[in-house]
Structure formats: C-alpha cells, structure tokens
Amino acid sequence: MKINLSMRELVSRLSTTLKTAIALSVLTACTANDSVSLTSNISNTSGVLLESQTKITDGALHFDGKKLNHNTFENPSKSQAYDYFFGRNISAHGDAVKPYKHFVFMTWYKGGKEERNVMLSRFNTKTGVVKTIQFPHRHTGFRGDPLVGESHNTIGLAVSPLNGTIHMVYDMHAYVDDDETGRFKGRFVDDFFRYSFSVAGAADVPDDEFTLEQFVKDTSELSQGADDYKHLTMTGNLQDKENFSALTYPKFYTSDDGELLHYMRWGGNNNGAYYFNKYDAKNQKWTRFTPFNHKDQKTHGNAYNWGLYGQMKYINGKLRVGFQQRSANNDDRFKYQNGVYYAYSDHPDGLGNWKNVDGEDMTWPLVNSDEIKIFEPGDYIDHTAPNSVHIVTGFDWTVTENDDVHFITHVRSTDTKRSDYKEVSIHAFKPANAVDFTITTDFTGADSIYTSGDSIFIIGLKNGYPFVEKAKGGSNDFEVVYQQASGVKFDHGTIHIENGKAYYYLMEKGAGNALPLHLQVIDLGVTE
C-alpha cells in the first residue's frame, strides 16, 4: 500500500464554505417542552433539515465541580458541586441513543449529585409521549466513590429487532474483584459488571406499560435484593464471570440481519484488548466474549504491550476495527497514542477471516499491531525527543456503503510553548477502487466522522448549535449544509446514524449538576 499526499489551496476551501453558508437555513427558536417540528423558509438544496426536537428530561446528571487527579481524588467536595475524574459528561454520552421502529430509546443518569439513578427513556414518535423508567442502581463514581463523578461509566444501549428485547450495559471502568488492599478496595466484589435486559417484546409495549416491570430481576445467588436488575454476566452463567471482568466502554451494533453485536475494551490504557460477543435472539442469550487482539502482548512475543483508542464498528456489512495505539513503551517520541490501525472480518460474526486494509490475512487474535498499520500521524511533526508528540483527540473513522475508507486524526507538539510548536489535523481516505490512501492536512479537524449512503458527514456543535458538513465518500470536499442559528444552546451530545437520519442526543447548556436533555432528529438528505 502506498500513500499519496494532497494539499488544496485554503482559499478555495473558504470560498466553497462561504458560498454554502449563504444558502443555510435560519431555524426558528425551539423552546417547547414537548416534540416540535421545525422547517425552513429558505431553500436547502442539500436536503438536510431538522425534522424535530424533543425535550427528554429537565434533570440529567452532569459534573459541575472541579476536575480531580490522582493526588486529589481522595478529597472531593462534600458540597453540592459534583467533582469528577476525567471529564464532565456522563449523560448524552457514549452509546446512549437508538431508534427502533417508531420509537427512540435513550439512556441517562438522573441528576443531581444525590440521585444518580440509571434512567431509560422511550420517545414514541406516533403518540409524542416520552416515557421514562428509573432503575434502582446509582452511578458509583470514580473507583466506587459516589462523590467523584466518572465520565467513562457510560450506559450502552441496544434493542433487538428480532425479539424486541432491550439491553443495557453500564457504570463500569475496568472493575474487578479485589480486596481492601487493591485499587478498588473491594467495592466491586461480584458487582464489577452491570447488565440489565428486558423480556421479549418490551420495546413495543404501549406507553402506559413501559415500566420497570418489563425488565428481568437478578434472582441468582449473587442477587443484591428484591430490586436488583443488575446481572453479573450476559450469558446467565455465573461460571463465566471472569470473562466479564475489567471491561470498559460498552457499545452495541445491529447487523444487516438484525443480530445484536456488542464490544468492550478489556484491560487498561496501554495494555488492552477489544472483546466482542453476540446475542442469540431465539434463545435470548449472549455468547461469551471473544478477543479481537490479545492483551499482555509481550507474553505472546511482541516487543511491548499496547492498548487501543478507537472503536470496533459493524458498518457496511462487516465487523471492523479502527484505532490508535497507546504503547507501554514510555521512552518513544509519543506522549500517548500513535499510528492509525485498521482491520475487518469477512466472517459474519467476526469469528475469523480478519484482514488488513489491503485484504491480506492478519494474525487473529492480533498481537503485533504493525500488521494492520496504515500510516503514522506523528510523522507530520518533526519532533524526535521522547514524549514530544501528542496524539489524543480528534480520531475517528468510517466506511461508506461504496467501501470508501476514511480516518481523521489530530497531532500536536506536547510542549505548547516550544518555539517550533506545530498542530495538524489530518484526513486520510481511500476511495473504494483505489490502491493508495490520500492523506491531506487541508482539514479543519473534528471529533467524529459519520456515513450514510455514499456520503460522509461531520456533525457537531458550533457556538452551542448543531451543524452538519457533508462530502461525497472517497473525497475531502466538505461543505457546510446545515447550521442551526437560534434556539436552545447545547453543551455536548452523542449521535447515532440510521436510515439516513442523525439522532442527535444533546445536553442543554446550563449551571448545576441536573440539566435538560433533548433529542434532535436531522434528515441527512440521503436515500439508503
């Protein structure tokens, strides 16, 4: 595989953006408590438009206190402010929104600091009703301290189109059984994995029947009581519990055949693996986890251990993996991540036939990440000293229905005060029939990249308002096709794309640790 480098003139890019901006729709302010539909009186030739905006709740959990570190986390504030570790966001964060038939399901944590319950809302687009279930479980906080919020403890969500069951995995960050001498001080003994699921057909029940009674209680020997809806394994077999230990970042996908797939990261930041499993809708049972790559790679002959920062995705009919590596080698030039790595499986369940981007067989489970490396973003900064290159934010990837492969990433100097400081955003893409990747730095950067049909999209917030940029798959020709200009301002959100629509699940800007959540449904003007 070769790599081509391209750089378009910045003036050309600005000119295109300005022309597009002239034609943008100016949206009416959206302040209603319930679902509303918004239209534009200005022609939008892109076909991108906001279908509706719906308030889901007035009080979702948000961390509004101080950011703590390893020196301060044992002394959090006992006042109303909610101190946190890592990031502020835990609601409208992660794998938290999924459409199913004429419903949209959303997970969140209840605010404020003293509440923290796991919540599940269902928006019925036919009746306009938002019905919410409150679960007994409360966010446990960083390493089990409820006074320290933990942004990694997101709630993964799925609905099976084959039997209407609802599945949630939540509130964990590499938790394990340990004792008072361990990292978690014995706080997660037989409670290190949290899985809740419903009876068959629960996703379809009438609004007044969408209640906690649709979910299955844990009646095993490890049950924590009559109101325990948490299950320690997804298989239903407690003998499998070690297979569900030390996991983080739940994410669900639905295959083209309606099968549910689920993956998580096993291990830690610089020594981890992607584990995935599958739901058998007929028997209503999940498989054990299967590794994409080995953890503890040194024990398998690699020169060093490494972790993954990216995602496993089921997209365009295949299970795929794209990530950046965080090496346990602390003496190289990379402070955190490096590289762009990618693989896909020709097996419908990912159980073999794994290949690199060129279609060549790779070792499975993977040990040496170089087998699937595409390029090195760190080469775009001329630093060689240990830990001088900083790669953390702005990485994502997607594959269009035409099989165009796209990666975005961001690299900068670790020392922001050095005289030769450099910062670069990169877009690497390979059209379906191309042999080589094109890599361009004529890219403004983004947190995520999405696809629908043969198009690619960058969707995010600008000054608190949603925007959409669109380009044809296999190109870098992004144009702004949608920009909200008024209404509710948002702090952050998470997005799910399905059937040509973006389900943008958003938290409203505000003060305190209990803030409103909204759902925007944006038609992307794509026929799938």
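Each Cβ is built from the backbone N, Cα and C atoms, and glycine gets one as well.
As written in Swiss-Prot, here are the features:
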| type | residues | note |
| --- | --- | --- |
| ACT_SITE | His152 | active site, proton donor/acceptor |
| BINDING | Ser151, His152, Tyr309, Arg326, His390 | substrate binding site |
| BINDING | Asp218, Asp228, Lys230 | Ca(2+) 1 binding site |
| BINDING | Asn329, Asp332, Phe334 | Ca(2+) 2 binding site |
| MUTAGEN | His152 to Ala | Abolishes catalytic activity |
| MUTAGEN | His173 to Ala | Abolishes catalytic activity |
| MUTAGEN | Tyr249 to Phe | Greatly reduces catalytic activity |
| MUTAGEN | Arg265 to Ala | Abolishes catalytic activity |
Densest Cβ neighbourhood among Ser151, Asn329 (binding-site residues), 10 Å radius: Ser151
Recorded positions near Phe334 (Ca(2+) 2 binding site), in sequence order, restricted to Ser151, His173, Arg326, His390 and a 10 Å Cα cut-off: Arg326, His390
CB within-chain contacts under 8 A for Asp218 (Ca(2+) 1 binding site), separation at least 6: Gln224, Asp228, Tyr229, Lys230, His231, Leu232
Cα separation, Tyr249 (mutagenesis position) to Arg265 (mutagenesis position) (Å, whole number): 6
Cβ-based isolation winner (fewest other Cβ atoms within 10 Å) among the mutagenesis positions His152, His173, Arg265: His152
Shell of the Ca(2+) 2 site beyond Asn329, Asp332, Phe334, same chain only (C-beta within 8 angstroms of their C-beta centre): Ser327, Asn330, Asp331, Arg333, Asn338, Pro386, Asn387
Inter-residue Cα distance where the pair is Arg326 (substrate binding site) and Asp332 (Ca(2+) 2 binding site), in Å: 11
Inter-residue Cα distance where the pair is Ser151 (substrate binding site) and Asn329 (Ca(2+) 2 binding site), in Å: 26
Remaining residues near the recorded Ca(2+) 1 site, that is with C-beta within 8 Å of the centroid of the site residues Asp218, Asp228, Lys230: Ser196, Lys217, Leu222, Ser223, Gln224, Tyr229, His231, Leu232
Proximal residue to Tyr309 (substrate binding site) among mutagenesis positions His152, His173, Tyr249 (C-alpha distance): Tyr249
Candidates Tyr249, Arg326, His390 (recorded positions) with Cα within 10 Å of His173 (mutagenesis position): Tyr249
Cβ atoms near Lys230 (Ca(2+) 1 binding site) (within 10 Å, other residues, all chains): 21
Fewest other Cβ within 10 angstroms of its own Cβ, chosen from the recorded positions Tyr249, Tyr309, Phe334: Tyr309
Spatial neighbours of His152 (mutagenesis position) among the recorded positions Tyr249, Arg326, His390 [C-alpha, 10 Å]: Tyr249
Cα separation, Tyr249 (mutagenesis position) to Ser151 (substrate binding site) (Å, whole number): 10
